[in-house]
Amino acid sequence: MGNIMSASFAPECTDLKTKYDSCFNEWYSEKFLKGKSVENECSKQWYAYTTCVNAALVKQGIKPALDEAREEAPFENGGKLKEVDK
């Protein structure tokens, strides 16, 4: 299979995802695993990618449903069930 990365769910973000994936894989294999660095050096690429994804979530109308699902998430308090008002 090699080093094939998956595309982003939002096609307009795929280039940013590819850049982040490449940066992260290089950092992880060449620095982190060899004990040369513990700080992820790809935060700029990650921020650019997540900003694009968040914009796509809004554009596609997915964000409100995602926010609602996060509100209803049963394990959002350190693995403990969230108390629900009855």
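Glycine is treated like the rest: Cβ placed from N, Cα and C.
Although substitutions are noted, the structure shown does not include any of them.
Summarising the annotation, Swiss-Prot assigns domain 'CHCH' to 10-60 and lists sequence analysis as the type of evidence.
Quoted from Swiss-Prot, the note on the mutagenesis of PHE24 to Ala is: Impairs interaction with UPS1 and UPS2; when associated with A-27 and A-28. All protein chains shown were included, and the count of other CB atoms within 10 Å of the CB of PHE24 (mutagenesis position) stands at 16. DSSP assigns PHE24 (mutagenesis position) to a helical segment in the three-state reduction.
As a published mutagenesis entry, TRP27 to Ala appears in Swiss-Prot alongside the note: Impairs interaction with UPS1 and UPS2; when associated with A-24 and A-28. Note on TRP27 (mutagenesis position): other Cβ atoms within 10 Å of its Cβ, all shown chains, come to 17.
For the mutagenesis result TYR28 to Ala, the note given in Swiss-Prot is Impairs interaction with UPS1 and UPS2; when associated with A-24 and A-27. Here the Cβ of TYR28 (mutagenesis position) has 15 other Cβ atoms within 10 Å, regardless of which shown protein chain they belong to.
In this view, PHE32 (mutagenesis position) is surrounded by 15 other Cβ atoms within 10 Å of its Cβ, with every protein chain counted. Classification of PHE32 (mutagenesis position) by DSSP places it within a helix. According to Swiss-Prot, the mutagenesis experiment PHE32 to Ala carries the following note: Impairs interaction with UPS1 and UPS2.
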